[in-house]
Amino acid sequence: MLASASRERPGYTAGVAAPDLLDPKSAAQNSKPRLSFSAKPTVLASRVESDSAINVMKWKTVSTIFLVVVLYLIIGATVFKALEQPQEISQRTTIVIQKQNFIAQHACVNSTELDELIQQIVTAINAGIIPLGNNSNQVSHWDLGSSFFFAGTVITTIGFGNISPRTEGGKIFCIIYALLGIPLFGFLLAGVGDQLGTIFGKGIAKVEDTFIKWNVSQTKIRIISTIIFILFGCVLFVALPAVIFKHIEGWSALDAIYFVVITLTTIGFGDYVAGGSDIEYLDFYKPVVWFWILVGLAYFAAVLSMIGDWLRVISKKTKEEVGEFRAHAAEWTANVTAEFKETRRRLSVEIYDKFQRATSVKRKLSAELAGNHNQELTPCRRTLSVNHLTSEREVLPPLLKAESIYLNGLTPHCAAEDIAVIENMK
């Protein structure tokens, strides 16, 4: 069966192991699909499987990431609660005591009137009006410069929240304006990010050329150039603007850095907003701040894109290593299977040949003994005849040892006397 199976397989050659699927010479003679002709083997897969493996994240991975994010949120909530809740309780207690002291000192004002005044103040603050001083100290939040800055926060999706449309017409226009402006700003941000990436890329290339002259490894060069790129961007778009805001807005260094990071990451809490106080040249100051936001966002987008490229490269290398391992495992399995099949085929052929030889010897012995049954048989020949007749339905196992043939039922002494008979019949 094995021999027939080997003849049915096209291109099968007895005694030859499976062709090396990674060897170009042997692969050139084999028309069947192979792993690869390159030095780095890859695993064959259909286009659908490869696309799904590349573009679709597995549910197990999604679930793991989801659990990590939830755990991260729980940790953040715990830390923020521990840091901020005592301050909130202190502020609530302080305002209650101040209200009681104010009512005690001003008997003409009752608690209801005071609450109404406080509610109006809260409403004014929510509308972007700070009820301090007189009208001469008030700054409009809807002049041309402030409106330009607000429109910029809409399309950049920062949304500080210090001011917002209060009229129905303003809300409707803001919806339409955001839906059209956000994609437009996305194209602009991508273009500016590409230009910044090109500029920084040229600078990084010069730095790498300098380090190459010093015989530094490529990995160290890449790490050093990346660190220089990030540090230069942080100085240009974070540290320097923070110093400017600290000087112009009168904030502390921590508040200035806090505003810069919260703004450029498009979080935009709105607790700190540039241009919120009475500043000279305010109409020009806010548009300049918006252009800084544009370039800073482009820089952060370039950094995030670079990090994404790193992750893709790492993922690609990991997949290549796994694919190479699988290819070698498949090659090893194929070779072992081929060798096992070849060994089994050879054993089958040898056993079959020996069986045929034993059958032929048995037939010749039967014919010889049948022709000489009237002759006088020696005790050894009589033993051979009896054993042959009783074992006619069994296979006569040939035993080859020291180039001498011993038949079942013969002692070495008898075999020595009749060995010539067997040799003549072979």
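Residue positions begin at 1 at the first shown residue.
Note: Cβ is positioned from N, Cα and C throughout, glycine not excepted.
The noted changes are left out; the structure has the residues it started with.
Annotated in Swiss-Prot:
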type	residues	note
MUTAGEN	Ile155 to Cys	No effect on voltage-dependent channel gating
MUTAGEN	Thr156 to Cys	No effect on voltage-dependent channel gating
MUTAGEN	Thr157 to Cys	Loss of voltage-dependent channel gating
BINDING	Thr157, Ile158, Thr266, Ile267	K(+) 1 binding site
BINDING	Thr157, Thr266	K(+) 4 binding site
MUTAGEN	Ile158 to Cys	No effect on voltage-dependent channel gating
BINDING	Ile158, Gly159, Ile267, Gly268	K(+) 2 binding site
BINDING	Gly159, Phe160, Gly268, Phe269	K(+) 3 binding site
MUTAGEN	Thr266 to Cys	Loss of voltage-dependent channel gating
Non-site residues, in chain order, whose CB comes within 8 A of the mean position of the CB atoms of Thr157, Ile158, Thr266, Ile267 at K(+) 1: Thr153, Thr156, Gly159, Thr263, Thr265, Gly268
Which of Ile155, Ile158, Ile267, the listed recorded positions, has fewest other Cβ atoms within 10 Å: Ile267
Neighbours of Gly159, Phe160, Gly268, Phe269 excl. site residues, C-beta within 8 Å of centre, K(+) 3: Thr153, Ile158, Gly161, Asn162, Ile262, Thr263, Ile267, Gly270, Val273
Output field, K(+) 2 shell: CB within 8 Å of site CB centroid, site Ile158, Gly159, Ile267, Gly268 dropped: Thr153, Thr156, Thr157, Phe160, Gly161, Ile262, Thr263, Thr266, Phe269, Gly270
Integer Å distance between the CA atoms belonging to Thr266 (mutagenesis position) and Thr157 (mutagenesis position): 7
Separation of alpha carbons, Gly268 (K(+) 2 binding site) and Phe160 (K(+) 3 binding site) (Å): 5
C-alpha spacing of Gly268 (K(+) 2 binding site) relative to Ile155 (mutagenesis position), in angstrom: 13
Tertiary neighbours of Thr156 (mutagenesis position) (same chain, Cβ under 8 Å, six or more apart): Phe185, Thr266, Ile293, Leu294, Leu297
Spatial separation of Ile158 (mutagenesis position) from Ile267 (K(+) 1 binding site) - C-alpha basis, Å: 6
